[in-house]
Every structure is written in structure tokens, then in C-alpha cells.
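Structure, as C-alpha cells:
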Amino acid sequence: MQGQQKQNAGGGGGDNASPCIVLDGPIIVGAGPSGLAVAATLRQHGAPFTVVERSGGVADLWTNRTYDRLRLHLPKVFCELPHVAFPPDFPTYPTKHDFLRYLHSYAARFAIAPLLRRTVTRAWYDHPASLWRVTTTTTSSSATSVITEYASPWLVVASGENAEVVVPKVKGRERFAGEALHSSEYRSGERFRGMRVLVVGCGNSGMEMCLDLCEHGAMPFMSVRSGVHVLPREMFGASTFGIAMKLLRWLPIKMVDRFLLLVARMVLGDTEKYGLKRPKLGPLEIKNITGKSPVLDVGAWSLIKSGNIKIVPEVESFSGNGARFVDGNEMAFDAVIFATGYRSNVPSWLQEDGELFTEEGKLRSSGSSSEWRWRGPNGLYCVGFSGRGLLGAGADALRAAADIAGRWQETQQAAANISSV
């Protein structure tokens, strides 16, 4: 934390006994890849910043809520943060451990030292003072909560789209006697060896967990509620994502989608034959509209075709020893894994007029201006909410940090002019 002044009252409307720390630079909420990218770019511009993080270290999602076999689903060239490339000895698709080493090295390189175990409980704009007021609660080793208020002209929301787990409300879920967990708690299929496991969800995580379960001697069943696009991770020896990005420079998105689906059918065959219906919209069009990514196959598809991974319909209800599906069939299971994703927690703490975020914590549509993809009113910025992954987060971080640094430099120049009078 740089360039701060400590005050007593603060005028923030919170606990009068809590300190208020007035910051010269922005306050960044979140020390994941997005927050680190903003901080690093501000460092490059010579501007101060303060990062607050609710967990005990950087990249909490990657450290504590991912499975062991996870790799980046896109080639490393599309996942680099600003200013630093991946080491040349890293594989094309880095493991989660590779990526964590990269992130920790990145933080050290730019001397980013987040204030850890600070959970933001409220952030609001103080119009009379022209400052963002951010209240955090810190739990120390003695389990005593410490409330602190920070004040800054700029607030960067970098807490991400994956802050809270999503578990669907399914009738009878509490009655299921077997183990039930969210995918954030899954590490390896070893503990499920010999068990019948229902995986609810057919995204990239659900598919890869089914693959992992198979490889560890479990019997996975994947519950599919809606259509899903499965694409080979590579086409013609190159990354499917990379090919799509190149084609989009010259062709409309619908035409690129047709090409991807044609090649996917040639490589994978007819996915609907095995219970995976394709949506009416193409994979890139869906990604553009909803942010939902297609599945990039890393081996699960061949096990679906061979019957080692079985596709089942949407779950209607749970019983003590299994599940009933919407087609009326019932099956017994030893465990259930909800690979049902995450959501933003921004609405629980950010108080704004809805100009930047929806009530669900998603980034509001930018309309005709791309500016609103990363900047809101009164010095409010967001990074990592555009649904474009690490590549998009890096681009947003560059723009947000450059904008903040320019405004900070203006305030410094104005202060220097006043002091020289």
C-alpha cells in the first residue's frame, strides 16, 4: 500500500471506531489474474495502488478450488498477463501448477503485496467527498474481526465472475445419503474408485472430471440439461481457439461457427447420437451473447462414445440412494458432483446505480460503446467480467490502468501547481 494517510472518523457511514485509510491511488478488489494485471500495469505507469483480497494469498480460485489434472484449455499465448510471457519451457497448455508459479512470479516481479484476508462487505460512492468508500472485515488468528474503511477516488472491481459457487436447487437434494460436493471441492477421482458417480453439468469442468473419474476406476454418469457444443481442442494441428480468432478477422461470426461445426463433425462425429444435442446458435455466437464457452475436448469424448462415460438427462429429484431423471428413470449413485459453475458476488457488496453491473453481478451490455465494458461512472472500473477469459481480462486491465494512471498524474500535477503558488 502506497501513499496513504490514516484518519479516525472517515465520514463513511460505518463504524465510527473503525479507521479510515485515504489512498492516493486506486483500491483493487481481488488478487486473482485480473487484479494482478491491473496492479502490474499501474506499477509500469508509476502509479500507486492497494489490492485487497479475501483469501490468504493470490489466485485463490486456482490454488484452492481446482482439480489436480487441470490445464489451461487454451494455448499459453492466449493466457499471458500483460508485460510478461510464459517461460519458454512451459508446455503449450500449462498445468494449474505451472500457471500458479507464473502468477506468483508475476506478483513478485511487480512487487504486488495484497492486503490479505480482507473481505469487502460494502463499497459505495461518497458524492460530497468524490471518493469511493470500501469497508473490509479482517479475521485475525485470534478470530477477532477488524473493520477497516478505505477511501479512494478510484475503485477497480477485479473479484471475477467465479467468486461464489453455484449449486442448483433440486428437489430432495438434502435426502441424498451419499457424498455430494461442488466441483470446487473435487481434486482427484482416486477417492471415488469403484463408485457410481453422477456429475451434474456438461461444461469443460464436468467433462474433464468424468474423464478423470474414468481414469481412476470410477463409473461416471453425466447429467445434461441443455444443448452443448463439443469441439476438438485442436484442428489441423493448431489450436481451435487460435484458428477461430484468425478467421474472425476476415469472416462473420456465423460463418466461422459453421466452419468449426463442420470440422467438429468430421473429427468427433455426430454428438447428438450419444445424447449431446447441439444448441441452435453456434459456439462463438453463444460465447459472445452469454459468455458460455464451448467444451474443448481433452479426451472425454472418446469415453462417451465407448460408453465408459454415460450421458443421462436432467435430474428431477434426489432420493436417499440416487436420483430420478426427467425421463422418469431412476438410478442409484454413491456420490454426486455438481459441476454447475460459479457466479459473481459483486451485488452483495457493491452499491452502484446499475450502470455497470446487473442485479446478477454480470457486466451490463455495452451497447454501442466498448468503453462500458471496463469503465463506469465516478471512477468505477471492472476487469475480468467481459466473458473473454484471461485474454480479455488482460486487455481490460491495460485500458483501465492506463486511464487511472492518467487521472492520477493529473491530480499530482494539479497538487504540484498549487504548492508552487
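Placed from the backbone N, Cα and C atoms, the Cβ positions cover glycine too.
Now, the feature entries from Swiss-Prot:
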type: BINDING; residues: G30, A31, G32, P33, S34, G35; note: FAD binding site
type: MUTAGEN; residues: G201 to V; note: In nal7; narrow and culred leaf phenotype
type: BINDING; residues: G201, C202, G203, N204, S205, G206; note: NADP(+) binding site
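Here the features listed in Swiss-Prot are placed on the structure.
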residue: G30; record: FAD binding site; CB count, 10 Å: 27
residue: A31; record: FAD binding site; CB count, 10 Å: 28
residue: P33; record: FAD binding site; CB count, 10 Å: 27
residue: S34; record: FAD binding site; CB count, 10 Å: 29
residue: G35; record: FAD binding site; CB count, 10 Å: 30
residue: G201; record: mutagenesis position; CB count, 10 Å: 24
residue: C202; record: NADP(+) binding site; CB count, 10 Å: 24
residue: G203; record: NADP(+) binding site; CB count, 10 Å: 16
residue: N204; record: NADP(+) binding site; CB count, 10 Å: 19
residue: G206; record: NADP(+) binding site; CB count, 10 Å: 25
Sequence-distant neighbours of G32 (FAD binding site) in its chain (C-beta under 8 A, six or more apart): V58, A59, D60, L61, W62, A158, S159, G160, G384
Rounded to the nearest Å - Cα separation of S205 (NADP(+) binding site) and P33 (FAD binding site): 19
Shell of the NADP(+) site beyond G201, C202, G203, N204, S205, G206, same chain only (C-beta within 8 angstroms of their C-beta centre): S183, V199, M207, E208, M209, V295, A339, G341
Nearest recorded site to P33 (FAD binding site) by CA-CA distance, among recorded positions G201, C202, G206: G206
Length of the line joining the Cα atoms of A31 (FAD binding site) and G203 (NADP(+) binding site), in Å: 25
Spatial separation of G35 (FAD binding site) from N204 (NADP(+) binding site) - C-alpha basis, Å: 24
Check: same-chain CB within 8 A of FAD site center, minus G30, A31, G32, P33, S34, G35: I28, L36, A37, V38, V51, E53, V58, A59, A158, S159, G160, V383, G384
By Cα-Cα distance, the member of recorded positions G201, C202, G203 nearest G30 (FAD binding site): G203
Integer Cα-Cα distance in angstrom, G35 (FAD binding site) to G206 (NADP(+) binding site): 27
Euclidean distance between Cα atoms of G203 (NADP(+) binding site) and S34 (FAD binding site), Å: 23
